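Database features (Swiss-Prot):
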type: MUTAGEN; residues: PHE63 to Ala; note: About 10% ssDNA-binding by N-terminal domain
type: MUTAGEN; residues: GLN96 to Ala; note: About 50% ssDNA-binding by N-terminal domain
type: MUTAGEN; residues: ASP155 to Ala; note: Loss of exonuclease activity, reduced ssDNA-binding
type: MUTAGEN; residues: GLN177 to Ala; note: Wild-type exonuclease activity
type: MUTAGEN; residues: ARG205 to Ala; note: Loss of exonuclease activity, still binds ssDNA
type: MUTAGEN; residues: HIS238 to Ala; note: Loss of exonuclease activity, still binds ssDNA
type: MUTAGEN; residues: ASP241 to Ala; note: Loss of exonuclease activity, still binds ssDNA
type: MUTAGEN; residues: ASP246 to Ala; note: Wild-type exonuclease activity
type: MUTAGEN; residues: ASP250 to Ala; note: Wild-type exonuclease activity
Amino acid sequence: MLPSQSPAIFTVSRLNQTVRLLLEHEMGQVWISGEISNFTQPASGHWYFTLKDDTAQVRCAMFRNSNRRVTFRPQHGQQVLVRANITLYEPRGDYQIIVESMQPAGEGLLQQKYEQLKAKLQAEGLFDQQYKKPLPSPAHCVGVITSKTGAALHDILHVLKRRDPSLPVIIYPAAVQGDDAPGQIVRAIELANQRNECDVLIVGRGGGSLEDLWSFNDERVARAIFTSRIPVVSAVGHETDVTIADFVADLRAPTPSAAAEVVSRNQQELLRQVQSTRQRLEMAMDYYLANRTRRFTQIHHRLQQQHPQLRLARQQTMLERLQKRMSFALENQLKRTGQQQQRLTQRLNQQNPQPKIHRAQTRIQQLEYRLAETLRAQLSATRERFGNAVTHLEAVSPLSTLARGYSVTTATDGNVLKKVKQVKAGEMLTTRLEDGWIESEVKNIQPVKKSRKKVH
C-alpha cells in the first residue's frame with residue numbers, strides 16, 4: 001500500500017539542479033583558505049586545481065578573465081586565500097567552487113579583513129562625499145602626524161620649506177607601524193583637535209608592505225579621521241597603496257610629498273604672481289595717467305575754442321554769410337516766380353475753353369441728327385419685316401386651314417388620325433373644326449384602294 005502523502009520524487013537532473021541552486025543562492029560568495037594541488041592550465045587559459053587541507057579537498061576552477069588579475073603564479077603546495085562562489089557541475093554531480101580572486105595566505109587574510117572593514121564603513125556612510133571638509137586656502141598652520149624618525153616627515157618638511165618657508169608646521173609624533181601604532185595615531189588626531197593650533201592635518205607614512213601599512217587600515221584610526229573637526233589629508237605609502245584612511249580622509253594624496261604640496265603655497269609662484277600683479281598695476285597706472293593727460297588736453301583745447309570773443313567772431317561771420325545767401329535766394333525766388341507766372345499765362349491762353357465748347361456743341365448736334373435718321377430707318381425696316389412675318393404666319397396657321405373647310409380628327413389617345421387602320425369600330429373620335437369640336441363613334445371602316453399610276 002502507498003502512504004496517503006507520497007514523498008517528492010526527483011529525477012537525477014532535477015536533483016542536481018536543485019542542489020546547485022541551493023548552493024549558489026544560500027551560500028553565496030565565501031572566502032576559503034587551503035593548499036593548491038593538481039594545478040593545470042590548458043590552452044583556454046583557465047586554471048583548474050584542487051584546494052585541500054589536512055582532512056578534505058575541493059575541486060576549483062578559475063576562469064581566464066579572473067586569473068588575469070592574480071599578481072603571482074600559483075604553485076603546487078602553496079597556501080592561498082581565495083574568494084569564490086560554490087556551485088555544482090550538474091552533468092557529473094561534482095561539487096566545485098568558481099574562484100573570483102586569489103592571494104597568498106598571509107596577505108590574503110589581511111586583504112579579507114580590509115575588504116570587510118571597507119564594506120562596513122562604507123555602509124555606515126563614512127566614505128560619503130557629503131562629509132568631506134574643504135581644505136583651507138591658504139593654510140595658516142599645518143599639523144603633521146607621522147613618525148618623527150621616518151622618511152615621510154623629512155619629505156614633508158623639505159617640500160614645505162621649499163614652497164612656503166613662512167608656513168608654521170606642528171609635528172604630532174606617532175608610531176606608524178606595530179601594535180601600538182593605531183592607538184598613537186588616534187591620540188595624535190585627538191590632541192591636534194583639542195589644541196586647535198592648525199587648520200589642516202597630514203596623516204601618513206612612507207611606503208611598505210600590506211602588513212607595514214596595516215595601522216592605517218585600523219577601524220579606530222578611520223573613525224578618528226572621520227570625527228576630526230580639522231580637515232585631514234591622508235598620505236600613506238606610494239600612489240598604488242590605498243588604505244581605509246584614504247577613503248575616510250577629506251583628501252587623499254598619493255605620497256607624503258604630494259600632501260605637502262597640496263596644503264602649501266608655492267613661494268616662487270606667489271612671487272611671480274606678485275611681480276606680475278605689480279607690472280599690471282604699473283601698466284594700468286601709466287595708461288590711466290596717459291588717458292587723463294589726453295583728456296585734459298582735449299578739454300583745454302575745447303575751452304580755448306569756446307572763448308566768447310572767438311565765438312562772437314565766428315557767429316558774426318556766419319551771420320554775414322547767411323545774409324548773403326538769403327539775399328541771393330530771395331532774388332532767385334522772385335525771378336523764378338515771374339518766369340513761372342509768364343508760363344502759366346501762356347498756357348491759360350492756349351487752354352481757353354470757349355472754342356472747345358463751340359466745337360463740342362456742333363459735334364453734338366450732328367450726332368443727334370444722325371442718330372434720329374438712323375432710328376427712323378431702322379424702325380421702318382423693322383415694321384416692314386414684322387408685317388411680312390405676320391402675313392406668312394397667317395398663311396401657314398392651322399386655323400387658316402380649318403377656315404378653308406378642313407378638319408383634324410384625333411383618337412382617344414390624342415394621336416391625329418392619318419389612316420383608317422389607326423381606329424377600330426366602336427371607338428370614339430374627336431374632330432376639330434374652325435369653330436369647335438365634334439365627338440363621334442366609329443360605326444364602319446371603309447378603306448380606299450389606291451389607284452395605280454400608269455407608267456408611260
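Here, residue 1 is simply the first one shown, and the rest follow in order.
From the backbone N, Cα and C atoms, a Cβ is placed for every residue, glycine too.
Those substitutions? Not in this structure, it's all original residues.
Features as recorded by Swiss-Prot, highlighted on the structure.
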residue: PHE63; record: mutagenesis position; Cβ neighbours (10 Å): 14
residue: GLN96; record: mutagenesis position; Cβ neighbours (10 Å): 20
residue: ASP155; record: mutagenesis position; Cβ neighbours (10 Å): 20
residue: GLN177; record: mutagenesis position; Cβ neighbours (10 Å): 17
residue: ARG205; record: mutagenesis position; Cβ neighbours (10 Å): 28
residue: HIS238; record: mutagenesis position; Cβ neighbours (10 Å): 11
residue: ASP241; record: mutagenesis position; Cβ neighbours (10 Å): 19
residue: ASP246; record: mutagenesis position; Cβ neighbours (10 Å): 23
residue: ASP250; record: mutagenesis position; Cβ neighbours (10 Å): 19
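According to DSSP, ASP241 (mutagenesis position) sits in a coil region rather than a helix or strand. Taking the C-alpha positions, the distance from ARG205 (mutagenesis position) to GLN177 (mutagenesis position) comes to 9 Å.
Comparing ASP241 (mutagenesis position) with GLN96 (mutagenesis position), their Cα atoms are 34 Å apart once rounded. Calculated from their C-alpha atoms, the gap between ASP246 (mutagenesis position) and GLN177 (mutagenesis position) amounts to 17 Å. You'll find the Cα of ASP250 (mutagenesis position) roughly 18 Å from the Cα of HIS238 (mutagenesis position). Looking only at Cα atoms, GLN177 (mutagenesis position) sits nearest to HIS238 among the mutagenesis positions PHE63, GLN96, ASP155, HIS238.
For ASP155 (mutagenesis position), the nearest neighbour among the listed mutagenesis positions (PHE63, GLN96, HIS238), judged by C-alpha distance, is HIS238.
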